[in-house]
Structures are given as C-alpha cells and as structure tokens.
Amino acid sequence: MRRRRYLRDRAEAAAAAAAGGGEGLQRSRDWLYESYYCMSQQHPLIVFLLLIVMGACLALLAVFFALGLEVEDHVAFLITVPTALAIFFAIFILVCIESVFKKLLRVFSLVIWICLVAMGYLFMCFGGTVSAWDQVSFFLFIIFVVYTMLPFNMRDAIIASILTSSSHTIVLSVYLSATPGAKEHLFWQILANVIIFICGNLAGAYHKHLMELALQQTYRDTCNCIKSRIKLEFEKRQQERLLLSLLPAHIAMEMKAEIIQRLQGPKAGQMENTNNFHNLYVKRHTNVSILYADIVGFTRLASDCSPGELVHMLNELFGKFDQIAKENECMRIKILGDCYYCVSGLPISLPNHAKNCVKMGLDMCEAIKKVRDATGVDINMRVGVHSGNVLCGVIGLQKWQYDVWSHDVTLANHMEAGGVPGRVHISSVTLEHLNGAYKVEEGDGEIRDPYLKQHLVKTYFVINPKGERRSPQHLFRPRHTLDGAKMRASVRMTRYLESWGAAKPFAHLHHRDSMTTENGKISTTDVPMGQHNFQNRTLRTKSQKKRFEEELNERMIQAIDGINAQKQWLKSEDIQRISLLFYNKNIEKEYRATALPAFKYYVTCACLIFLCIFIVQILVLPKTSILGFSFGAAFLSLIFILFVCFAGQLLQCSKKASTSLMWLLKSSGIIANRPWPRISLTIVTTAIILTMAVFNMFFLSNSEETTLPTANTSNANVSVPDNQASILHARNLFFLPYFIYSCILGLISCSVFLRVNYELKMLIMMVALVGYNTILLHTHAHVLDAYSQVLFQRPGIWKDLKTMGSVSLSIFFITLLVLGRQSEYYCRLDFLWKNKFKKEREEIETMENLNRVLLENVLPAHVAEHFLARSLKNEELYHQSYDCVCVMFASIPDFKEFYTESDVNKEGLECLRLLNEIIADFDDLLSKPKFSGVEKIKTIGSTYMAATGLSAIPSQEHAQEPERQYMHIGTMVEFAYALVGKLDAINKHSFNDFKLRVGINHGPVIAGVIGAQKPQYDIWGNTVNVASRMDSTGVLDKIQVTEETSLILQTLGYTCTCRGIINVKGKGDLKTYFVNTEMSRSLSQSNLAS
C-alpha cells in the first residue's frame, strides 16, 4: 500500500505536469518509464547482486576455514570479508524497503561500488606479493556488474567503470614500477589487463544497452497492451450503449452474440446454423398495454418549417415523450412521421400497465396543451390505448427497429385513429385493467372508425383529473406569444421547445463522464473509437488528453505495483517459476519460433570477445606455432559464421550479386527466422571461444613445467625465499592467471546471446565451468600450486591461483546465470504482452466492426460518420435537405389476412417467421453493388420503405447532368422489380400467393435523426406522404408512380401506362401511372451507367 500511495502521489504530480502541455506529458511518460525500469530491472538486480556478493563472502570464509589457513597470517582478509558482509547485509535490508530504495537509489549504488573497489584493493595489498595480474578478475567483476546490475545510467556506469579499470591499471603500474625485481614482462601484463578491462567495458555496455532497449520495448508493449485494454473496454461499453439505444436489453444481447459470430467467421469455432430460416428475434408477451399517439395539425405546421426547425421540433417533442414514457414505465417502440407509439409491460410484466399508458397519454396531451397555450400554434394530441397481447422483437437483417405485432396492436392503432384531439381514447379491455383508477365517459369510437365498428369495440374517453383546474397558462397567455403573433408558427414552436432541452441523438457517443465508475472500474468513454476511416482520429480536447493520460498512468501504476524482486520467482498464471516455460504449449512453441534478426549482432559481440582473448594471449603467452595455428583456425571458423550471418545484408548492398551466392542470402534468412540453425551456431561459436580460452594451456613446453618445483617436492625446498632459480622460473609463467581471465571472458561471451534459449546458455556455461574447474583443480593443479607457492610464502585465497580461479569462475557463472534468467524472463514477458496485445487488437477490431454494423444498421454510412467524427462542440441535430430523393413504399396487403393468432401458429409467431424471411430476403438485395445507393428507411408492419438519392452530397446534385441526376430513380424501380422477384421465390417455397404493391414518388425531402433513446433516422416531406399514398391506393403486382415520376422514368427508358385520375387522401385528385413490368427499356441507361 505504501508503494501504491507513493506511486499515486507521483502520478498526481505527473498529471499536474501533463496539464502544462506536450512537455508535461513527456515528463509524465518519462517518470512512468523510470518507475517501470526501477521496479522491473534495477531493484531485482541490485537485490541479486547483494545476494551474490554476500554469498561470495560466505563462500570465501568457508573456503578459508576449509583450507585450514592460519588466522595470524590472514588477519586483513578476516577483517575485510566479515566487514564487507555486514555492510552489504545492512544495504540489503534497506534495499528491501522499496520506499527507502527509491529515495536512496544513487546512494546505494555508489556505496556498493565503493565497497567493492575497496575490497579489491584490500585483497591486492594484503596477502602477499603484489603482481601485475593481481585482482584483475575481481575488478573485471566490478566493471561488469556496474553496467549490468547496479542501477547506474549509461553515463554513470561508463564513468564508474573507467575509474575502476584505470585506477587498477595506474596503481599497479606505479607500484610495480617502483618495486625492485624483474620488469621485462610488466608492460605486456599491464597491456593485457587493459585489454581485459576494455573487453569487460564493451561487454557490459553492450549488455546494458540491449537490456535497456529490450525493457523499453517491453514498456512500450505494456503501454500498448494497456491502451488496447482501455480501448477494448471502451468499445464494449460503446457497443452496449449503441445496442441498448436501438434495442431493449432482453433481445440486444442475443443479437449481439450472432453479430460477433458472423464477424469472426468460421474461425470462431461455433457451429454453423443448419436451419434454412434466418434467426427470429421475436417473443410473445401477454398482458401489456399499447399506446398510439398522433400530433394533430403537425403536417400543416411542418409544411412551413425549414429542415432544421422540423428536425428540432420533432426531436424536442419526441424527446419529451420519451421522458414521459420513462416516468410512466412505458417503452417507446417506434416513431412513424408524427405518430408515436409505446407499450407498457415490456420486457418485464407490470400489473399497472394500463394505468401507465393512460397516465402517459394524459401527460402527452398536457404537454401539447402547454405548447399550444404558450405559442398559439393550433396543434393537439390524439391518443388511443388498448390492452392485450403482443409479439415484440426485430425482423430483417438491416436497419433494425424494435417493433410489436398482433391484432391488439392493430386495434390500438385504430383506437388512435378513431379518437378525438386532446383526449385519451381507451378500449373496454383497458378500462377493465384500470380498476376504477380514472373516470371515463362514452367514446363512440365505432362512429369515427369503421374497423372499430366492424369488430364491435366499445370505447371510452378518459376524463383528465386535471381538467377541472384550468392552468394559469390557459388563463393568461404569455406576452411573448402575443408579441410574436407576426412570427411564423414554426419559429414560435422552435423557440418554445428549446426550453425543454431534450437530449441529442447519440449524445452518449461523446458523453464525458468521470473516468472512474461507481464500482471502481475505470470508465473509458473518452477514448477515440476505432481504426476505421471514419474512426481514425485523435483525442479532441485537452481535457480528454488529460483524462486519458491519467487513466494510462493509473493502469501503469497498477502494472508497476505488481512488479517486485520476487515476482518472477512466484507462481504466475502464464510462466513457470523455475523453468520460465509458458504453461501454454502453443505460446511456448510460438516463442521458440520467433524470428531473431539481432542474432548476427550477438555473434559479432562474441567474436569481439574472442578477439580480446586472442590479443591477451598473444601479449603474454610464449609465441609458439600451436598458438598461431589454433587461433588461426578459430578465426577462420568464426569469420565464416559471421559472414553467413551478415550475408543477407552484404548481398542486398551489392548490386552485382551472383545468383550462385543466393544460397548465402537464404542461409542468413534461415538463421534469423528459425531456431535450430541459431542454436547450432550458438553452440559452435561459444564452443570455439570457450575452448580457445584454455586450449594452449595444454601445450606448455616440458622445460617450463619441469623446472618448477612440483607438489611432491619438500616444503623446505619450495618455501625458501632465496631460491632465485625457482622464482625466476615462476615469473616466466606469469601468463598462467591470464588463462583464467580468458575463461571468464569465454563465459561472458555466452551471455551476449541474450534472446537465445536460456537453458541452452545455462547448459553451455555449466559444461564450461565443470571443464575449467577440472583443469584448474585436477589436470593442471600442480602447475598452479607450484606457481603460487613459489611466488608467495603463504598465499591467501585471492593470491592462490587455483582457489582464485575456481571462486572467480563460480561467481561469474552465478552472476551470468542470474542476468541470463532476468533477460529471459523479460523477453518472455515482452512476448506475452505482444501476444495479449495482438489478441486484444483482434477483439477490438471485432468490437469496432460490431459498433460499425450497429450504427450503420440504424443510420446511413455518411450519417454514422457525422456522429462519430463530429467535435464535442458540435452538438447540433443532424438534418439535411435534399432536392431530389426517390421514395418507395412496398407493401404486402395479403399478409394482414394471412396473419392469424392460434395455437397452431404459436399465436402468430410462425406468421412473423415468414414475414422475417421476406424482409430478410429483401434486405439481402441491399448488399448487391447495383443497389448500393438504396437506403432502407424502415418497415411498417408488412410494408417496406426505402429511398435513393440520400447518399449524394446535396450541393453536387445540381452539378450533375440531368440524366445522371435522375438515375437513382431508375435504380429504385430496378429494386422494386427485384423485390417482386424475391417475393415470387418465397411464394414457391412457402406455397403462398403473396403479391407486392409498390408506390414510388420523387421530390424534395428532409432527412434527420431524432430521439435520444432509440435514435431513428427518418425522412419527412410531401414527397414521402405522396409515395405512401401511391402504395395505399395502388394495385397488387403493380408499381404506381406520380405523373412527374413517370416522365423521368420514360426519359430513362422505362414505359409507363396511365392509370387515370384517382382521389388521394389529403392531396385531392392526382393523375398516376403504372410502370410496365415487362421492363422494356432502351439501351440508353446502360450506356449512361457504363
């Protein structure tokens, strides 16, 4: 908790800095990376280093007492090692307190480095004669861990390492130059030391650089994965909001599952639907009440409105009705022009459903009355309510709209049509459910509606309880109404309705709520949506950027909070704690097969270490033919391996590469992309370097070995200090320690293969350690013992070559093992993050596609783009005026007779299944390229409404040639023909004889989106009304059009037959035409289309 509090405090400071702009954001990201680096690398590595150093101190003490050395002769050693152990243990305790570690990071690094350097000088100065090779391995260890394990940055690590190596070189050079004795090899030894230190610096810097690059990549992948999760959560939230804004929850999730299955395709693994029918998302509900309401006088008012005023008025009115519906536990079903209908008792049955609908109707009448009183506009509300059973759900494949069907729904519609403006007209069934809650009076609906008379429906008017109290608005008309009498009625309406403040359609797409929800989860409503052409955009405001940064910081803090020094040793859901293998075998196989383009650089670094070993041995070893031949053969082998690895790049750079050398290009590609060639080359490369580190040790001349006193010689002979001959011979074998240093460099060469299998490197180093210890402690032990005993009277542990070599190799082996494991763990972690990121991106794409399908299922694509791409400041309602749109109504009148409710057809469900098939087949036509310009608007019962000409930019309509300007009208006629063909095919399979009746008209329309809850795209205007009348007054199996439309069709090559003058409700007498179904057209249209 302390660490989390600390991280959160830092996050708040970073967020405050982020508010300052781009520089602040960069500081915030830098701080997050530093925290991530600190907890994932610096903290665990410094802990491991302290453990290694403390373990080494304990091992030295154990070896000291195991060898039975005299305490009096090694007082300095016994003081130095326990003191260092105590200091390192104290630092270890403090480092384990993470808050202290974070604050004193640099101090701990400096103290550890100083302690190690001090230990090296103490070992050098106390314990016997100082030699040119003294403590080179220990100082090499310091140099290497300064880069790889101490939490220094690269600059500080270079400075500390240079100080370490140069101080050792300078001290030894000055001290030995002033000491009497043989100095003929001093220069070469010091130069060899310098080469060893340079190699240690290069290997350490290389290791640090690659590890930092790998960690930066892991950090980026972590951030990307977290961002993708944020985005995925957002997409899921977004699609749920979209889906629930279109459909009720009880049916939305079922449809969502099918869409996802369809988007994912066969790979998702679900069984394909073997049913010949489309899925039907319709359910039966009993005991519900249906309300139909129509705004009387709105058609006349709308004729004087501008597009913006019309859409604004409808949105405000229906937004108010939605609010009233919510208050009265009603669900709005659909908006049909200026008609509004809803149901109470869905999806959960409600005992007060009739009371809810009646109260809803009274509230609607009251709302309209307030509008009429406030504006003086003559509009009113006619409401009809009936109670019964319904089938509710969604039919078709596109432009889903939740709807209800049943005889009771039809009756409710006629209750509205047979009602009176300003009154709520109810049936006797609804009256029974009211249980006396309202006073009623005779409705006499059968007088005004023949359907009610035919079905002997007894109707009533509900008496409004508020009717006896006249509102103040009725008594005193507002001043602005009287003053504004000269204003157009639409202007007065618009100004008044603005005070209602109805929510805008799809406002939730850009809803700016808090980043954290009540359950503690982080909200993601401000993350940009998607990667599609209309979704690929940046965060739009500074506040959004700030919130997104805060959320990302919070998630990163959670990730960092879960990282500690012991995490990789504890149980993980993905990675085994000992072997570091993935539990998932497929992921393990995929990780092993990962391409490794950097492998050639690993080989290059290993070859540079080999070069350093060669230079060191050339400087100090006797120049023999075996030395030359052995290193020459090794050089040729490594150069060949290096050439094969770089062959691809070399041949790509060369313009005149021979085709015979293409196998080299393929070979380098195989090495980079396949694991087994890499493993083979790793084994060969490291085997050559490790072997050459000690190879020439087996070819020491006999004279160099026999002139030395052996272990069998009496102690008296070997311990005489004035044995000048023995000392002279011993000094001639000054190169022996450099074999040990070469072995250490050989082990380091194994560690440079960072991304190669950890277990392979461990096995190679283990084999090398066993082999080296066998040489040092067995095969060549007598040479090393004799050398040490001749050079030193009572050699200490760090002066005795055999002990020093074995301990040094073991310490380096453990250090490299820890580094290798750490590297492997984070490489695997990085791969895991990438793998999760990839999967989450695929899931995000599915969610984005789902959102797109959902939104384009209710809106045309260009309208969906408007809502997704708009700026937050653009809160205007969407509306668009078009001069030439072709509108079609295609109905199946016979379906009303076909629809029956009985036990045989599951109370009408099977009838709706057939209607679903018909509408779905009609919708299938929309996916054909030639009908891409056809926009389905809605279905009304068994009537299919569509339009063309809505996709064109209105400003471009007049710029087109007349023929092209009206081509979409021809497309609509073609679509009507296709509908007839589809219906004929269904008739053959279902043994029915349904006929299509089509009405088409063209002209100006207003398009817009209204309704915050269940937003709906619709078109309005006289063109739409006339098209509807062309259908309702039409003839089965005929396409009826107006005279103006017939003239356009004839110019496009269609033939039309005059029907004559017919009376159209609300329009008077109109001359109409039938489009000939023989489709006798000239070739002119096909030429235009081409």
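Placement of Cβ uses the backbone N, Cα and C atoms for every residue, glycine included.
This is the original sequence, none of the listed changes applied.
Residues annotated as Mg(2+) 1 binding site in Swiss-Prot, with sequence analysis given as evidence: Asp294, Asp338. DSSP assigns Asp338 (Mg(2+) 1 binding site) to coil in the three-state reduction, outside any helix or strand.
Cβ neighbours within 10 Å of Asp338 (Mg(2+) 1 binding site), excluding its own Cβ and spanning all shown chains: 20. Swiss-Prot lists Asp294, Ile295, Asp338 with the feature Mg(2+) 2 binding site, giving experimental evidence as the kind of evidence.
Taken from Swiss-Prot, the feature ATP binding site covers 294-299, 336-338, Arg382, Lys938, 1018-1020, 1025-1029, Lys1065. Same-chain residues at least 6 positions away in sequence with a Cβ under 8 Å from that of Arg382 (ATP binding site) are, in sequence order, Ala293, Asp294, Val296, Glu416, Gly419, Val420, Pro421, Gly422, Arg423, His425.
Quoted from Swiss-Prot, the note on the mutagenesis of Ser490 to Asp is: Increases basal level of enzyme activity. Abolishes activation by PKC; when associated with D-543.
Experimental mutagenesis is annotated in Swiss-Prot for Ser490 to Ala, with the remark: Reduces activation by PKC. Abolishes activation by PKC; when associated with A-543.
Here Swiss-Prot describes Ser543 to Asp as a published mutagenesis experiment; the accompanying note says: Increases basal level of enzyme activity. Abolishes activation by PKC; when associated with D-490.
According to Swiss-Prot, the mutagenesis experiment Ser543 to Ala carries the following note: Reduces activation by PKC. Abolishes activation by PKC; when associated with A-490.
Ile295 (Mg(2+) 2 binding site) and Ile1019 (ATP binding site) have their C-alpha atoms 17 Å apart, to the nearest angstrom. If you measure from the Cα atom of Arg1029 (ATP binding site) to that of Asp338 (Mg(2+) 1 binding site), you get 16 Å.
Listed binding-site residues: Ile295, Ile1019; maximum Cβ neighbour count within 10 Å falls on Ile295.
Distance noted between the C-alpha atoms of Asp338 (Mg(2+) 1 binding site) and Val1026 (ATP binding site) is 15 Å.
Taking the centre of the Cβ atoms of Asp294, Ile295, Asp338 as the Mg(2+) 2 site, the nearby residues of that chain (Cβ within 8 Å, site residues left out) are Ala293, Val296, Phe298, Thr299, Gly337, Cys339, Tyr340, Met381, Arg382. The most densely surrounded of the binding-site residues Leu336, Val1026 is Val1026 (count of other Cβ atoms within 10 A of its Cβ). Cβ neighbours of Gly297 (ATP binding site) (same chain, under 8 Å, six or more residues apart in sequence): Val377, Asp378, Ile379, Asn380. The DSSP secondary structure for Gly297 (ATP binding site) is coil.
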